[in-house]
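J.: Okay, here's the structure, questions in a sec.
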Amino acid sequence: MATPRGRTKKKASFDHSPDSLPLRSSGRQAKKKATETTDEDEDGGSEKKYRKCEKAGCTATCPVCFASASERCAKNGYTSRWYHLSCGEHFCNECFDHYYRSHKDGYDKYTTWKKIWTSNGKTEPSPKAFMADQQLPYWVQCTKPECRKWRQLTKEIQLTPQIAKTYRCGMKPNTAIKPETSDHCSLPEDLRVLEVSNHWWYSMLILPPLLKDSVAAPLLSAYYPDCVGMSPSCTSTNRAAATGNASPGKLEHSKAALSVHVPGMNRYFQPFYQPNECGKALCVRPDVMELDELYEFPEYSRDPTMYLALRNLILALWYTNCKEALTPQKCIPHIIVRGLVRIRCVQEVERILYFMTRKGLINTGVLSVGADQYLLPKDYHNKSVIIIGAGPAGLAAARQLHNFGIKVTVLEAKDRIGGRVWDDKSFKGVTVGRGAQIVNGCINNPVALMCEQLGISMHKFGERCDLIQEGGRITDPTIDKRMDFHFNALLDVVSEWRKDKTQLQDVPLGEKIEEIYKAFIKESGIQFSELEGQVLQFHLSNLEYACGSNLHQVSARSWDHNEFFAQFAGDHTLLTPGYSVIIEKLAEGLDIQLKSPVQCIDYSGDEVQVTTTDGTGYSAQKVLVTVPLALLQKGAIQFNPPLSEKKMKAINSLGAGIIEKIALQFPYRFWDSKVQGADFFGHVPPSASKRGLFAVFYDMDPQKKHSVLMSVIAGEAVASVRTLDDKQVLQQCMATLRELFKEQEVPDPTKYFVTRWSTDPWIQMAYSFVKTGGSGEAYDIIAEDIQGTVFFAGEATNRHFPQTVTGAYLSGVREASKIAAF
């Protein structure tokens, strides 16, 4: 059927909303119009033939061909068909033929591009895709603050980050300013630029933007580039080279792809899942929007390509340099894409970056910004917040909110910051944490991020841990492996048992393990030796250390509830300088009031009123409570109105776990000859009643120069030492060491400490656990805010990562995001 042709007087192109456009004519009407006589120009001259774009809703009344590839290019005149890429970008049928027809000069260029696209990409290598990827001109913004106009570059200029950073109106391809003529900035901006900002413009875009040479490309080499917002035509996105797969269009999921490492980037930074990978904490799918992203940016739900391109770019830029705040201005030069859509990308990157900043995905950690460099726009600055507690959770939230530009006051009951982080630097050459010091799983762990920001190195623990019996004999590794296997088998049976059990059917974990163990002995007829029984007790003591409680208080149904969520993978490390380095940096420049225990929180009025025990009053719009679970359970803070029954039930369904530590410095390293460079060694308990006493001894100096050991008291043993003074605990510890190294003389320590977390009035615990009859849901309930006014953070509010400094820190980041959004 013949294409309808319209003939009329040439008109200037100007802005239209699709809603104001006339209804489309039927084919018959269009054909009739094509035969109508032509009008004449106002000056009486002959009219110029032209054709409208046939894309419904396109505002271009007189399209102009951007390609100018064919000698017969229609330019702004008549063509038999316009090909629509966006409301301001079209190419004519003559230029289409130039590349698409095999007898034309441009055909070889098109087919070469098509082969590259097909071998790397997944989407169709259509002529429109070719034009968008290879022929559309680049747009760039003048960097003069008083100008900031968008200019279309000539075809021969390839946009680079350097050009984008330095471009001024009138700049030549060699980046030199044109000879003095007129002020190029005074020239008006192209009218099409204004259209790009309209909400409907993006919906009229035929193809989503695919970034060229994205910083994210090396991290995403195992993906089809066009599925993660990148152009398949760039060498940086050459998937075949990256995966060693030369087969066009096929994606090999090799094992090597699961551990992508980019030179110069911290090996613990792995922000993107690789194909077929799962279960890695703080990882995002580069080809899928997360639920909270869809909620924030619903306009990308149908085609998320632009969002993914910009989000992936932002994440890659952040992890390339996490020591400086990432701003829109730093991202924009790396947005390399042809066409007017680059303008839209630049506009959108600001929104996306602010969202990711608020969520704590970027611009987080110990990053500190000046008063004129707040990370969020002024709309967020009109809030005031009181934070109760200066531990990792409170300081994380305070640092985030302060960086956002929100007024924050921190009230801390103790005479120091850190909460359950407290480092002892009095040992010669070694820092020993009285609280946390070990990082379990470093990949994507925010602690690893903060260490990178501070230039701190962590010591990776080795795997070797010899189990030494009282009497000095090292346990045969085959016995250790056998009992480790049996221990894990017991826990596997517990996992099977709980699958169909409700909370009402819950039993203590210790009771269930004993029941399964006895049933196994009875059914199998296997008899374990006395030593094997003792080694099993060693593994049970480690489980009590992990839970922070004796196993007869822990839920068999929910003891490892967080394992159902992605956890931190990778190395287990010792933070040799201690967590206090991080804590002090988080606190830098914040308004922190020490010795200010809070007595009452009244949130019944328009503002929250907080009163300390000495009667001092503070008021703010929001309050964040980060005190330990034990203090909430004992009602250390009075709430008005009182906390709901649901929240109090959740608070009391968790246990306030407790462990204690002992550290000892010796005149020399007496253990070296037996331990042979291992980072720790185990103590096989002589009986079940002794199993929580000094189960593992840690060598606190990775350099093996200084002579400091640290051990832990867990389970029932915590209660047994509570009535002893420090010297008596030391005597028990030394008696154990002298049994383990019976063949040699063990010297008296020159210095030591014993922690007393259970009796610290403002702490009273180590970390939380789920009590029998409870569930992991309690963590979420405790974390719920009250009326958008009272918020809660701390390890006991983090269902995914409880019991850790990491979990506490992330809960503070989470609440800062919620507070900023209200």
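Note: Cβ is positioned from N, Cα and C throughout, glycine not excepted.
The noted changes are left out; the structure has the residues it started with.
Since we're looking at a predicted model, the values are computed, not measured.
As listed in Swiss-Prot for this protein:
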- CYS53, CYS58, HIS84, HIS90: Zn(2+) 1 binding site (BINDING)
- CYS65, CYS73, CYS92, CYS95: Zn(2+) 2 binding site (BINDING)
- CYS142, CYS147, CYS169, CYS185: Zn(2+) 3 binding site (BINDING)
- 275-373: domain 'SWIRM' (DOMAIN)
- CYS53 to Ala: Loss of demethylase activity (MUTAGEN)
- HIS84 to Ala: Loss of demethylase activity. Defective in the binding of FAD (MUTAGEN)
- HIS90 to Ala: Loss of demethylase activity. Defective in the binding of FAD (MUTAGEN)
- HIS103 to Asp: No effect on DNA or nucleosome binding (MUTAGEN)
- LYS104 to Glu: No effect on DNA or nucleosome binding (MUTAGEN)
- LYS109 to Glu: No effect on DNA or nucleosome binding (MUTAGEN)
- TRP150 to Ala: Loss of demethylase activity. Defective in the binding of FAD (MUTAGEN)
- LEU543 to Ala: Reduced demethylase activity (MUTAGEN)
- CYS547 to Ala: Reduced demethylase activity (MUTAGEN)
- LYS661 to Ala: Normal demethylase activity (MUTAGEN)
J.: Which whole-number value in Å describes the distance between the Cα atoms of CYS73 (Zn(2+) 2 binding site) and CYS142 (Zn(2+) 3 binding site)?
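T.: For CYS73 (Zn(2+) 2 binding site) versus CYS142 (Zn(2+) 3 binding site), the Cα atoms are 30 Å apart.
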J.: Identify, among the binding-site residues CYS65, CYS95, the residue whose Cβ has the fewest other Cβ atoms within 10 Å in this structure.
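T.: Checked CYS65, CYS95; of these binding-site residues, fewest Cβ neighbours within 10 Å: CYS65.
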J.: What is the nearest of the mutagenesis positions CYS53, HIS84, HIS103 to LYS661 (mutagenesis position), using the Cα of each?
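T.: Spatially nearest to LYS661 (mutagenesis position) by Cα position is HIS84.
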J.: How many Å separate the Cα atoms of CYS169 (Zn(2+) 3 binding site) and TRP150 (mutagenesis position)?
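T.: Just about 9 Å between their Cα atoms.
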J.: Any idea what the model's mean pLDDT is for the domain 'SWIRM' (275-373)?
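T.: That region's mean pLDDT is 96.
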J.: Closest to LYS109 (mutagenesis position): which of the binding-site residues CYS58, CYS65, CYS147, CYS185, going by Cα position?
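T.: Result: the closest of the binding-site residues to LYS109 (mutagenesis position) is CYS65.
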J.: Which of CYS147, CYS185, LEU543 (the recorded positions) has the most other Cβ atoms within 10 Å?
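T.: Counting every other Cβ within 10 Å of each candidate, the maximum falls on LEU543.
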J.: Taking each of CYS58, HIS90, HIS103, CYS147, CYS185, CYS547 in turn, which of these recorded positions have a Cα lying within 10 angstroms of the Cα of CYS65 (Zn(2+) 2 binding site)?
T.: HIS90
J.: I'd like to know which of these mutagenesis positions, HIS84, LYS109, is least surrounded, judged by other CB atoms within 10 A.
T.: LYS109
J.: Out of CYS58, CYS92, CYS142, CYS547, which has the highest number of nearby Cβ atoms, where nearby means within 10 Å of its Cβ, if these are the recorded positions?
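T.: Ranked by Cβ atoms within 10 Å, first place goes to CYS92.
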J.: Among CYS53, CYS169, the recorded positions in question, whose Cβ has the most other Cβ atoms within 10 Å in this structure?
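T.: That would be CYS169, with the highest Cβ count within 10 Å.
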J.: Filter the recorded positions HIS84, CYS92, HIS103, CYS142, CYS147, LEU543 down to the ones within 10 angstroms of CYS58 (Zn(2+) 1 binding site), Cα to Cα, kept in sequence order.
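T.: Near CYS58 (Zn(2+) 1 binding site), where near means Cα within 10 Å, the recorded positions are HIS84.
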J.: Considering Cα atoms only, can you say which of CYS53, HIS84, CYS92, CYS547 is the nearest neighbour of CYS147 (Zn(2+) 3 binding site) among these recorded positions?
T.: HIS84
J.: Based on DSSP, tally up the residues of the domain 'SWIRM' (275-373) by helix, strand and coil.
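T.: Its residues divide into 50 helix, 2 strand, 47 coil.
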J.: Take the Cβ of HIS103 (mutagenesis position) and count every other Cβ within 10 Å, whichever protein chain it belongs to.
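T.: Other Cβ atoms within 10 Å of HIS103 (mutagenesis position): 6.
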